[in-house]
Amino acid sequence: MKRLVCVLLVCSSAVAQLHKDPTLDHHWHLWKKTYGKQYKEKNEEAVRRLIWEKNLKFVMLHNLEHSMGMHSYDLGMNHLGDMTSEEVMSLMSSLRVPSQWQRNITYKSNPNRILPDSVDWREKGCVTEVKYQGSCGACWAFSAVGALEAQLKLKTGKLVSLSAQNLVDCSTEKYGNKGCNGGFMTTAFQYIIDNKGIDSDASYPYKAMDQKCQYDSKYRAATCSKYTELPYGREDVLKEAVANKGPVSVGVDARHPSFFLYRSGVYYEPSCTQNVNHGVLVVGYGDLNGKEYWLVKNSWGHNFGEEGYIRMARNKGNHCGIASFPSYPEI
């Protein structure tokens, strides 16, 4: 993955110098200062500048269309603004759906049960602060611990950040996971079941890199007895589970620039597919100006979207695959 980034930098450096728009110099420096961007070499900065300008143009045109009522969300030049969508996917979105996928659908739906029009588990104190996974494809681990954190809060009354690094380091080949090179939420749950626990984030902090497994049972903060999978593509069942059980781990198609540059509103990308590549956590749902949405917690830091969250279109034909592989753990 990192080799791909290096090749991009080398091949593009000369071209970058030719295409730089000097009228954007001041804004480039402001953006770098805002997000603490520093580059090791001039060639790297030249390439990043070119990518940044391309993304800036994309954001400006999209937001112009948004102002004319053509989109239900707007974009912003966040901390990922100097990256291509290919880089974001390579470094930060590495969901590995098992190739021989055999789902064990155990969720029992009750279609006659009346559900609330909106749910936000943050309001019930069941969601920890937004994390930043950095240049490590650990989205699956953050999605998994987020779902278990909510179950821990519901059972014990205590909200504890659990260790994503524990999963990155220890839930590995046996479970089909590859640390920073990707994994899947249900296999992470299975590791916690087999291991009889997971450490707290405080005792086993996140390092954004693969390490030797350092799990210590004396720092165990939560256990998992089983996990439940929901039927493929059923947004009605996903709504029921989110309302009645708690936050649900899901995968989405996040490969579009409109996703990683999302700022606010209800995200709807016509090019989105149901081929999921990024693990996130559905923590609620609702309606914004007539647009139904899923409230989704990401792991790209507070500078992404709405303080680290994105509202994704709901009841739009399983948009971006959000209801393709939902699951949640139980204690």
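Yeah, the Cβs are placed from backbone N, Cα and C, and that goes for glycine too.
Here the original residues stay in place, and none of the substitutions has been built in.
Here the residue is the original one, while Swiss-Prot reports the published mutagenesis Asn104 to Gln with the comment Abolishes glycosylation. The active site annotation in Swiss-Prot covers Cys139, His278, Asn298, and the record cites similarity to another entry as its basis.
Note: the CA-CA distance between Asn104 (mutagenesis position) and His278 (active site) rounds to 21 Å. With all protein chains in the displayed structure included, the most crowded Cβ environment within 10 Å among the recorded positions Asn104, Asn298 is that of Asn298. Around Cys139 (active site), a 10 Å sphere centred on its CB holds 28 further CB atoms from the protein chains shown. In three-state terms derived from DSSP, Asn298 (active site) belongs to neither a helical nor a strand segment and is classed as coil. On a Cα basis, Asn298 (active site) lies 8 Å away from Cys139 (active site). In sequence order, Met92, Ser93, Leu95, Cys139, Gly251, Val252, Asp253, Ala254 are the residues near His278 (active site), counting only same-chain partners six or more apart with C-beta under 8 A.
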